[in-house]
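One structure below.
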Amino acid sequence: MSHSSAPERATGAVITDWRPEDPAFWQQRGQRIASRNLWISVPCLLLAFCVWMLFSAVAVNLPKVGFNFTTDQLFMLTALPSVSGALLRVPYSFMVPIFGGRRWTAFSTGILIIPCVWLGFAVQDTSTPYSVFIIISLLCGFAGANFASSMANISFFFPKQKQGGALGLNGGLGNMGVSVMQLVAPLVVSLSIFAVFGSQGVKQPDGTELYLANASWIWVPFLAIFTIAAWFGMNDLATSKASIKEQLPVLKRGHLWIMSLLYLATFGSFIGFSAGFAMLSKTQFPDVQILQYAFFGPFIGALARSAGGALSDRLGGTRVTLVNFILMAIFSGLLFLTLPTDGQGGSFMAFFAVFLALFLTAGLGSGSTFQMISVIFRKLTMDRVKAEGGSDERAMREAATDTAAALGFISAIGAIGGFFIPKAFGSSLALTGSPVGAMKVFLIFYIACVVITWAVYGRHSKK
């Protein structure tokens, strides 16, 4: 029988009977199974974000270990993982319904060991060409793609009224990997903890040694552990199975492209600022030891993402998103007042404080826009199936599939911000010697998002 205990075991068995919208089923079985899958998914996604943003901590240190790359080249290394991550999120978003959440989570976590090991060896050899670092940075992008499949997978496990909180937790705590990496990397690069594997330090002017390989090697054992945990502890849902053909129609929805734009402004800002903040700070305030502070912004943004999902469940995603974009525009304007002019003036503490506010709102908006996506696409699909005379069971199944596909595809668009923001900073600095040009573009974009959110979802919320 489908209600046997076999599918419930934490052995990765396929669950054939899954009805999270049924209150009795949810209380008796569903909540326990969903929670277990969520809390294994979270550390897997957290580690993926650590790997995805590795170059945000490594690039700023490459000159210290003997590499002579230009500032624009270093910005490019921080930006490229977001390019491959964004492109790969599209196919990754379709993988869970094809292969199952357990199998795909284990596979996608395990393969991240490859760029981590390779980068550790590359940074120890100053003859390593720039092209090799480009390849490794693109491979780190596989980690960024994990977000699409992870969020799609978790969306299948939870009922509609709990999806905002669940997706907020998974995404928010997963996003925490950026700050965890930026906190841990500066600590471990000062320690000879992998000498047995060939890790060699480089003498610094202050007499200390920099073991840059540790910044990537430190994640390898944890990736191995949670690959095993995903394989044996998570479940595949038979009800989530769907071919790519069944998932593609969601791309025809106009709301998909509107929400992609809004998510680009929120999550794209979060991941873009995470990738480029350390390098930008180093160019504007060269005397500041920025890696001592860099982790604070992503940490606050990740916490805010969890809050954004839960807050949207209570107040409505549109309302939270609209207010959030207004705040992002205000903080972007304030940032101009904190920068030095011709190398003179400026206040790092004011710059840092405003950027923390931007990280906060980018994280909050990431959670609120994701909640909007879940609500919008579930309702659109259920209304369509009901209008066609379909059953409630079919409506719920197709709604879950469409929502997961939309979440994955929109997350791919959002990840592009991780490329554009650091690349925009690098290009603006190369052309004008200042990041102001890039910041003006961001400000205009946030104002446009205020107008779009109000025009499409604010005035016509009932529609």
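Note: Cβ is positioned from N, Cα and C throughout, glycine not excepted.
Swiss-Prot gives this note for the published mutagenesis R89 to K: Decreases nitrate uptake activity. Secondary structure from DSSP puts R89 (mutagenesis position) in a helix. All protein chains included, R89 (mutagenesis position) registers 27 other Cβ atoms within 10 Å of its own Cβ.
Here Swiss-Prot flags R89, Y263 as nitrite binding site.
Cβ neighbours within 10 Å of S411 (nitrate binding site), excluding its own Cβ and spanning all shown chains: 30. As annotated by Swiss-Prot, nitrate binding site applies to R89, N175, Y263, S411.
Annotation of the published mutagenesis F147 to A in Swiss-Prot: Decreases nitrate uptake activity; the original residue is retained in the structure shown. Around the Cβ of F147 (mutagenesis position), the number of neighbouring Cβ atoms within 10 Å comes to 29.
With a 10 A radius on its CB, Y263 (mutagenesis position) counts 25 other CB atoms from all the protein chains. Here the residue is the original one, but Swiss-Prot notes a mutagenesis experiment at this spot, Y263 to F: Abolishes nitrate uptake activity.
Over all protein chains present, the Cβ of F267 (mutagenesis position) has 30 other Cβ atoms lying within 10 Å. Among the sequence features in Swiss-Prot, the mutagenesis site F267 to A is noted as follows: Decreases nitrate uptake activity.
Annotation of the mutagenesis experiment G268 to A in Swiss-Prot: Abolishes nitrate uptake activity. Under the three-state DSSP scheme, G268 (mutagenesis position) falls in the helix class. Taking all protein chains in view, 28 other C-beta atoms sit within 10 angstroms of the C-beta of G268 (mutagenesis position).
The note that Swiss-Prot attaches to the published mutagenesis R305 to K is: Abolishes nitrate uptake activity. Long-range Cβ neighbours of R305 (mutagenesis position) (same chain, at least 6 residues apart, Cβ-Cβ under 8 Å): G168, G171, G172, N175, F270, G363, L364, S366, G367. In the three-state DSSP scheme, R305 (mutagenesis position) falls into the helix class.
According to Swiss-Prot, the mutagenesis experiment G363 to A carries the annotation: Abolishes nitrate uptake activity; when associated with A-365 and A-367. There are 31 other CB atoms within 10 A of the CB of G363 (mutagenesis position), with all protein chains counted.
Record note (Swiss-Prot), mutagenesis G365 to A: Abolishes nitrate uptake activity; when associated with A-363 and A-367. The unchanged residue is displayed. A C-beta separation below 8 Å, combined with a sequence spacing of at least six in one chain, links G365 (mutagenesis position) to L262, A265, T266, F267, S269, G308, V320, T321, N324, F325, M328.
Following the DSSP three-state reduction, the secondary structure of G367 (mutagenesis position) is helix. Quoted from Swiss-Prot, the note on mutagenesis experiment G367 to A is: Abolishes nitrate uptake activity; when associated with A-363 and A-365.
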Compute the mean position of the Cβ atoms of R89, N175, Y263, S411, which form the recorded nitrate site, and then list in sequence order the other residues of that chain whose Cβ is within 8 Å of it.
F147, A148, M151, G171, F267, I271, S366, F370, I410, A412, G414, A415
DSSP secondary structure for N175 (nitrate binding site), reduced to helix/strand/coil, please.
helix
Can you tell me how far the Cα of R89 (mutagenesis position) sits from the Cα of F147 (mutagenesis position), in Å?
7
Reading the DSSP string in three states, the entry for F147 (mutagenesis position) is helix
Distance check against F147 (mutagenesis position) for the recorded positions Y263, G268, S411, keeping those with Cα within 10 Å:
S411
For nitrate, with binders R89, N175, Y263, S411, what's the maximum Cα separation in whole Å?
16
For the recorded positions N175, G367, which one has its C-beta crowded by the most other C-beta atoms within 10 angstroms?
G367
